Amino acid sequence: MDIDLRLHSGDLCKGDDEDRGLDNVLHNEEDMDIGKIEDVSVEVNTDDSVGMGVPTGELVEYTEGMNLEPLNGMEFESHGEAYSFYQEYSRAMGFNTAIQNSRRSKTTREFIDAKFACSRYGTKREYDKSFNRPRARQSKQDPENMAGRRTCAKTDCKASMHVKRRPDGKWVIHSFVREHNHELLPAQAVSEQTRKIYAAMAKQFAEYKTVISLKSDSKSSFEKGRTLSVETGDFKILLDFLSRMQSLNSNFFYAVDLGDDQRVKNVFWVDAKSRHNYGSFCDVVSLDTTYVRNKYKMPLAIFVGVNQHYQYMVLGCALISDESAATYSWLMETWLRAIGGQAPKVLITELDVVMNSIVPEIFPNTRHCLFLWHVLMKVSENLGQVVKQHDNFMPKFEKCIYKSGKDEDFARKWYKNLARFGLKDDQWMISLYEDRKKWAPTYMTDVLLAGMSTSQRADSINAFFDKYMHKKTSVQEFVKVYDTVLQDRCEEEAKADSEMWNKQPAMKSPSPFEKSVSEVYTPAVFKKFQIEVLGAIACSPREENRDATCSTFRVQDFENNQDFMVTWNQTKAEVSCICRLFEYKGYLCRHTLNVLQCCHLSSIPSQYILKRWTKDAKSRHFSGEPQQLQTRLLRYNDLCERALKLNEEASLSQESYNIAFLAIEGAIGNCAGINTSGRSLPDVVTSPTQGLISVEEDNHSRSAGKTSKKKNPTKKRKVNPEQDVMPVAAPESLQQMDKLSPRTVGIESYYGTQQSVQGMVQLNLMGPTRDNFYGNQQTMQGLRQLNSIAPSYDSYYGPQQGIHGQGVDFFRPANFSYDIRDDPNVRTTQLHEDASRHS
């Protein structure tokens with residue numbers, strides 16, 4: 001924002017006046033009187049009482065004023081930048097600003113002096129009309145003008161910042177008065193985490209002015225070195241977006257990574273619903289960095305999962321500065337903290353040397369796999385000359401990948417191709433072979449990918465963002481569509497949930513396999529499974545080998561004109577097919593169904609019905625009865641976990657919302673009555689279930705005639721502090737909590753505070769490893785790991801992306817697809833004609 005003190009009030013054009021709004025600065029005298037004051041404050045309505053715990057470690061505690069106020073001698077390129085800096089400071093602290101006076105040089109007529117002050121500076125009650133704008137431009141519709149004039153209460157506050165212009169043109173802070181003689185306005189102050197980001201940036205204003213989106217003729221400091229390359233205004237837009245999302249839901253998480261020079265390097269965020277859903281779908285996660293690798297203007301990295309409806313869900317987004325080991329390490333560590341420390345069973349990434357080294361360090365117990373589409377793309381890139389010279393190279397290469405039933409078959413075909421095309425000494429191919437267990441289907445016998453790895457990126461989850469992203473997409477453009485996309489995905493998930501519980505699936509065949517899972521699978525997955533059931537009709541099995549425990553069948557697939565080897569272990573009830581459909585998609589293929597039917601089975605072995613694809617993928621009920629939890633900390637987090645489940649169910653319909661609303665209102669009243677009844681804290685601690693029982697009885701009486709009175713005794717899972725709490729000893733009483741003192745935090749490395757409910761002190765529950773700033777962290781359903789105490793009772797869920805999957809099977813060409821509708825007349829032959837091949 002440029003503030004031109006040189007313009008007189010009569011010289012401002014209408015366009016300038018409208019564009020600047022409250023930021024107009026008008027001066028029409030050489031030495032302004034105290035009365036000529038303009039209130040240029042911007043109201044910040046965050047209502048953000050969110051606190052975030054400062055983790056333990058080699059850190060210093062942050063106080064409100066630390067490194068945030070202006071410093072004498074701080075330099076600025078112009079008086080406009082100096083004023084913008086003071087404005088941001090005032091926003092962070094919670095007061096309004098005004099330009100107190102300014103002074104010109106008598107010789108050059110250039111401004112050489114300016115004083116910016118609190119809007120309550122002075123002793124007289126002054127009036128201005130629409131911020132000193134000419135009468136002709138005052139709007140009668142403006143509420144400020146409806147009363148004729150606007151009052152500006154004065155308290156003789158001395159808070160101000162005085163800047164002077166040096167001969168070299170730089171503006172420096174000559175004096176600064178910090179103290180106010182009135183209360184500040186917390187409702188207008190930005191959130192604590194934003195305040196601390198500003199504090200870190202204030203050390204060097206060259207970096208600070210970029211973060212708060214001040215205009216500058218010089219090149220942005222973010223474009224120098226390994227820092228986040230975003231335009232000046234984009235970062236403030238992003239920061240405002242993150243603050244707004246967290247104000248809507250305290251479980252929204254974000255983190256800002258700062259370099260040693262206090263420049264922003266990376267930014268990460270994940271919404272509340274994603275963190276909640278991750279507990280149910282933490283088996284497979286992918287990380288796509290295509291937009292970073294392809295040098296998009298917005299270097300977006302995306303963590304993606306898939307829910308029970310085969311809808312893709314974003315589990316985290318980040319803007320990263322580069323593809324270095326340090327950046328990826330920070331990103332993965334931050335994401336791991338955000339989702340409660342529970343690593344995924346499988347993490348799929350692109351083929352990258354840095355990824356290969358970082359993933360095992362951050363996720364030692366996670367199976368690291370590679371996108372097959374990316375492997376194939378890299379083959380074409382690195383062996384482009386070979387591909388051009390030999391038309392049969394890719395067909396031979398794909399045959400090795402897709403049609404090698406055993407490890408030795410893959411190795412034999414691989415080395416045969418290397419010899420045939422003169423690639424025995426090619427280092428890239430040697431390296432690719434060493435990583436074969438991360439991407440080759442032959443080696444995926446012990447992994448479940450849930451449809452997350454496909455042969456073409458167009459079929460992959462992350463291709464969804466291609467509809468919204470292009471090379472020149474800015475942060476501002478992305479933020480504009482982000483909310484809409486999240487809301488749409490959330491509504492689609494709710495629609496799928498409603499269909500799942502209220503609509504009966506249509507049967508397509510008399511197969512016992514189809515019938516056995518019709519009430520188990522979600523509709524989306526059931527339709528995919530139906531394709532395999534109908535496809536089994538075109539398969540013919542022939543037993544080739546048998547021993548004491550296993551039988552091997554050759555299944556002829558007439559639709560694909562290809563044979564598939566299927567192994568059946570009757571003792572262990574295990575079946576496997578070389579097409580690897582179960583490993584890649586999570587449900588049995590037609591070839592295995594054909595063999596099971598041949599072996600006289602009428603139902604699918606239970607281990608092949610993955611819970612993640614069932615209607616009960618998300619646990620719908622708690623079990624057990626309330627137990628005595630000795631600390632407020634444990635009680636708070638247990639209630640938060642249950643509240644998340646309540647939100648998930650109650651948000652599906654207006655009727656369920658009404659039930660939950662009445663129950664919560666009743667519970668709050670009952671709890672307040674218990675807490676104010678005069679009983680001492682020890683009494684409450686020793687009788688934690690009494691209030692819960694009365695609440696339950698009250699809720700049942702409220703809902704009589706509307707809902708069933710049948711009680712589901714809820715058994716609480718036993719809490720083991722040694723297992724459920726992060727590896728920092730949790731206090732055993734409120735008295736012990738009061739004795740805790742945060743360790744020191746350096747500007748170079750800090751987290752946002754994690755603050756408990758009112759009356760409790762800050763708990764430091766996590767320690768950082770690198771320079772960063774963390775947004776609020778919350779206990780999540782199913783994770784049972786204590787990240788923090790939620791600072792807000794707000795149970796609104798931030799919308800979540802649930803991107804519909806394409807459903808293109810791994811070994812099937814993209815130009816074929818099934819369209820299963822509830823049409824009993826659909827012919828099996830039609831399905832066969834449309835079906836894609838397994839390999």
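Yeah, the Cβs are placed from backbone N, Cα and C, and that goes for glycine too.
The domain 'FAR1' annotation in Swiss-Prot covers 84-186.
For the mutagenesis of C118 to A, Swiss-Prot gives this note: Loss of DNA binding. Loss of DNA binding; when associated with A-157; A-180 and A-182. The structure shown keeps the original residue. The DSSP secondary structure for C118 (mutagenesis position) is strand.
Looking at Swiss-Prot, the entry for mutagenesis of C157 to A says: Loss of DNA binding. Loss of DNA binding; when associated with A-180 and A-182. Loss of DNA binding; when associated with A-118; A-180 and A-182. With a cut-off of 8 Å between CB atoms and residues at least 6 apart in sequence, the same chain places A117, C118, R120, Y121, H180, N181, H182 near C157 (mutagenesis position), listed in sequence order.
Record note (Swiss-Prot) on the mutagenesis of H180 to A: Loss of DNA binding; when associated with A-157 and A-182. Loss of DNA binding; when associated with A-118; A-157 and A-182. In the three-state DSSP scheme, H180 (mutagenesis position) falls into the coil class.
Under the heading of mutagenesis, Swiss-Prot lists H182 to A and annotates it as follows: Loss of DNA binding; when associated with A-157 and A-180. Loss of DNA binding; when associated with A-118; A-157 and A-180.
A mutagenesis experiment is reported in Swiss-Prot for this position, D283 to N, and the note states: In fhy3-10; loss of dimerization and loss of transcriptional activation activity. Here D283 (mutagenesis position) comes close to P344, K345, V346, L448, A450, R612: these same-chain residues lie at least six apart in sequence, with C-beta atoms under 8 angstroms from its C-beta.
Taken from Swiss-Prot, the feature domain 'MULE' covers 284-380. Mean pLDDT, taken over the domain 'MULE' (284-380), works out to 90 on the 0 to 100 scale.
Neighbour count (other Cβ atoms within 10 Å of the Cβ, all protein chains): 23 for D288 (mutagenesis position). Quoted from Swiss-Prot, the note on the mutagenesis of D288 to A is: Loss of dimerization and partial loss of transcriptional activation activity.
Annotation of the published mutagenesis G305 to R in Swiss-Prot: In fhy3-9; loss of dimerization and loss of transcriptional activation activity; the original residue is retained in the structure shown. Listed in sequence order, the residues of the same chain lying 6 or more apart from G305 (mutagenesis position) and placing their CB within less than 8 Å of its CB are N277, Y278, F281, C282, V284, V285, S286, Y312, M313, L315. G305 (mutagenesis position) carries a strand DSSP state (E or B).
The mutagenesis experiment E323 to A is recorded by Swiss-Prot, whose note states: No effect. For E323 (mutagenesis position), the number of other Cβ atoms no farther than 10 Å from its own Cβ, over all displayed protein chains, is 17.
Listed in Swiss-Prot as a mutagenesis experiment, C579 to A is described as follows: Loss of dimerization and loss of transcriptional activation activity. In the three-state DSSP scheme, C579 (mutagenesis position) is classed as coil.
Mutagenesis annotation in Swiss-Prot: H591 to A, described as Loss of dimerization and loss of transcriptional activation activity; the structure shown retains the original residue. Of all Cβ atoms in the shown protein chains, 29 besides its own fall within 10 Å of the Cβ of H591 (mutagenesis position).
In three-state terms derived from DSSP, D283 (mutagenesis position) belongs to neither a helical nor a strand segment and is classed as coil. Secondary structure at H591 (mutagenesis position), taken from DSSP and collapsed to helix, strand or coil, is helix. Per Cα geometry, E323 is the residue among the mutagenesis positions E323, C579, H591 nearest to D288 (mutagenesis position).
Cα separation, C579 (mutagenesis position) to E323 (mutagenesis position), rounded: 35 Å. Here the Cβ of H180 (mutagenesis position) has 17 other Cβ atoms within 10 Å, regardless of which shown protein chain they belong to. Among the mutagenesis positions C118, C579, the residue whose Cβ has the fewest other Cβ atoms within 10 Å is C118. Summarising the environment of H182 (mutagenesis position), the number of other Cβ atoms within 10 Å of its Cβ, over all protein chains shown, is 14.
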